[in-house]
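Remarks on the structure that follows.
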Amino acid sequence: MDVTAKYELIGLMAYPIRHSLSPEMQNKALEKAGLPFTYMAFEVDNDSFPGAIEGLKALKMRGTGVSMPNKQLACEYVDELTPAAKLVGAINTIVNDDGYLRGYNTDGTGHIRAIKESGFDIKGKTMVLLGAGGASTAIGAQGAIEGLKEIKLFNRRDEFFDKALAFAQRVNENTDCVVTVTDLADQQAFAEALASADILTNGTKVGMKPLENESLVNDISLLHPGLLVTECVYNPHMTKLLQQAQQAGCKTIDGYGMLLWQGAEQFTLWTGKDFPLEYVKQVMGFGA
């Protein structure tokens, strides 16, 4: 790719960032489509995020992806949020239109799209959702919008627990889905929730390097063949949770599905063009 002065810059702001496959994926897509953009990753944490947004405006960047730990903070630095992003309380995409910043969340639509593409119908189903960060709440919100009957959210009593309660209230007030929040330390409640669940989704960092040998499911017998187990983590590709799920006879969806579909939507938001999906799946080794 020959980058010229006509090229516009798209960023990714996160910390840590070295593990991300998004720059490779987006740049391959941009090159295939012949579009005058280049995508670069920047190590940005909560402390440096405000300055990074000022830099985005000053450099007239087309926009940026936003990942951990900035997804919730980023809502405070855009001029407009989509209705879904307001429901989530977090964004992963910013589009810059001449200094006017719009915030979107494609994590939820991407993950739910990956589930649907597998042939699974979420309408009327119950999801056990692990975590209350930006990815988890995005998945929960989109699932509620698209027809989940119930979401049983489990999170440790950390700084995200109150945010989880607020998220549940927003979803309960604005959709037909019923969301409950329970301390993950309550293993009896966790076991009971899994027994009646249709979907288990991990939206936490547990399973991601350097936590690749960990899983929030301590007892594999809690998993049953009728359960669909989905993962947000894609590095490593086969997390411990997915290994447990396959051993238990569950159908699984790895983190590549969410990465692909959320990235496809981002691509269109930034460029106005269709994402070369089949090409990217092939060159990135994401499979069918």
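Please read every residue number as a count from 1 along the shown chain.
Any Cβ shown, glycine's included, is placed from N, Cα and C.
Here the original residues stay in place, and none of the substitutions has been built in.
As written in Swiss-Prot, here are the features:
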- Lys71, Asp107: substrate binding site (BINDING)
- Ala132, Gly133, Gly134, Ala135, Asn155, Arg156, Arg157, Asp158, Lys205, Cys232, Val233, Tyr234, Asn235, Gly255: NAD(+) binding site (BINDING)
- Tyr39 to Phe: Kinetically unchanged as compared with the wild-type (MUTAGEN)
- Lys71 to Gly: 10-fold greater reduction in catalytic efficiency is observed with quinate than with shikimate (MUTAGEN)
- Asp107 to Ala: Loss of activity towards quinate. 20000-fold decrease in the affinity for shikimate (MUTAGEN)
- Gln262 to Ala: 3-fold reduction in catalytic efficiency for both substrates (MUTAGEN)
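Here the features listed in Swiss-Prot are placed on the structure.
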| residue | record | DSSP class |
| --- | --- | --- |
| Tyr39 | mutagenesis position | strand |
| Lys71 | mutagenesis position | coil |
| Asp107 | mutagenesis position | helix |
| Ala132 | NAD(+) binding site | coil |
| Asn155 | NAD(+) binding site | strand |
| Lys205 | NAD(+) binding site | coil |
| Val233 | NAD(+) binding site | coil |
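Using a 10 Å Cα-Cα cut-off from Ala132 (NAD(+) binding site), none of the mutagenesis positions among Tyr39, Lys71, Asp107, Gln262 qualify. The two recorded residues, Asp107 (mutagenesis position) and Gly134 (NAD(+) binding site), have Cα atoms 8 Å apart.
Counting every protein chain shown, 27 other Cβ atoms lie within 10 Å of the Cβ of Val233 (NAD(+) binding site). For Gly134 (NAD(+) binding site), the same-chain residues that are 6 or more apart in sequence and have a Cβ closer than 8 Å to its Cβ are Met68, Lys71, Gln72, Val88, Ala90, Ile91, Asn92, Asn105, Asp107. The two recorded residues, Lys205 (NAD(+) binding site) and Tyr39 (mutagenesis position), show a Cα separation of 24 Å. Val233 (NAD(+) binding site) and Gln262 (mutagenesis position) are 13 Å apart (CA-CA, integer value). Sequence-distant contacts (6 or more apart, same chain, Cβ under 8 Å) of Arg157 (NAD(+) binding site) comprise Asp183, Ala185. Note on Tyr39 (mutagenesis position): other Cβ atoms within 10 Å of its Cβ, all shown chains, come to 24.
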